[in-house]
Each structure stands twice: as structure tokens, then as C-alpha cells.
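Take a look at the structure below.
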Amino acid sequence: MSTTFAARLNRLFDTVYPPGRGPHTSAEVIAALKAEGITMSAPYLSQLRSGNRTNPSGATMAALANFFRIKAAYFTDDEYYEKLDKELQWLCTMRDDGVRRIAQRAHGLPSAAQQKVLDRIDELRRAEGIDA
């Protein structure tokens, strides 16, 4: 596995949450699992998140995946993880108000105009010393 279970789980906590609020807390996840009839202790979830426990059961992975509305394969299948992680990165990017405003303004422009916007952004990134 290219990344640890803890890193993958924390990525979900950091990025998968409803609009208009911040990330879920461990207590919220435990309460939601309990409402589904699944028992998970706060110390156990903390150990999973810190990397002190590294081999959760399939049932635990399925319960956490269900909470975050993803497939449990996220935790075990590197190819699926990489695919979903790209989507999570996009989600993080689009949460930035400035990026969202640029995307909204570029929407509907002809392809040639969109390319000009991209070219200008690349110029600005180079000027700022950011990889384009």
C-alpha cells in the first residue's frame, strides 16, 4: 500500500464533509456509526487515525467507507485510492473561493478564450515561482 491506512482515513476526515461546515469530528463519526448499529470506541478510532492501530477489520473499513460515502476499496486498493484521491484534491481546490470565482467566470467562454485564461494563469504561476 502506497499510503498508510491512517493517512487515507485522515484524508477523508480532512476533505469529505458537507458544504457550509468544517470537517467531521471523530465524535460525530462514532455517533453516526452508532446510529447505524455499529459500535466503535473513541480510543480505537483515535488509534486508527494516529497509526497506532494499522490493521482494521473489513467490517471496520466498510463502516468508515459507508460513513464517507465511498467504497471500502479506498483503504486497500491503490488504484482505486489514487483515482479517488485525485477527486478529493479537486474538491479541496474548488473549496477555495478565488479558484471557484475564476472557474465560474471562465465557464461559457469559447475554448480559445479559456486557453488564454490558462496561459495567463501559467504566466502568473511562473512569476510567483509556483510550478505551472
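For all residues, glycine too, the Cβ spot is worked out from N, Cα and C.
The C-beta environment of ARG69 (mutagenesis position), restricted to residues of the same chain at least 6 apart in sequence and closer than 8 Å, consists of VAL16. The DSSP secondary structure for ARG69 (mutagenesis position) is coil. For the mutagenesis result ARG69 to Ala, the note given in Swiss-Prot is Affects protein stability. Decreases affinity for DNA and dimerization capacity.
Listed in Swiss-Prot as a mutagenesis experiment, LYS71 to Ala is described as follows: Decreases affinity for DNA. Does not affect dimerization. Around LYS71 (mutagenesis position), the same-chain residues six or more apart in sequence whose CB sits under 8 Å from its CB are ALA65, TYR80, listed in sequence order.
A mutagenesis experiment is reported in Swiss-Prot for this position, ARG100 to Ala, and the note states: Affects protein stability. Decreases affinity for DNA. Does not affect dimerization. Within its own chain, ARG100 (mutagenesis position) has MET94 as residues 6 or more apart in sequence whose C-beta sits under 8 angstroms from its own.
Annotation of the published mutagenesis ARG105 to Ala in Swiss-Prot: Does not affect DNA binding; the original residue is retained in the structure shown. Remark: ARG105 (mutagenesis position) has no non-local neighbours by Cβ distance under 8 Å and separation of at least 6 in sequence.
Annotation of the published mutagenesis ARG125 to Ala in Swiss-Prot: Moderate impact on protein stability. Does not affect DNA binding; the original residue is retained in the structure shown. All protein chains shown were included, and the count of other CB atoms within 10 Å of the CB of ARG125 (mutagenesis position) stands at 12.
Here Swiss-Prot describes ASP131 to Ala as a published mutagenesis experiment; the accompanying note says: Moderate impact on protein stability. Does not affect DNA binding. Long-range Cβ proximity for ASP131 (mutagenesis position), meaning a same-chain Cβ under 8 A and a gap of 6 or more residues, is found for ARG125.
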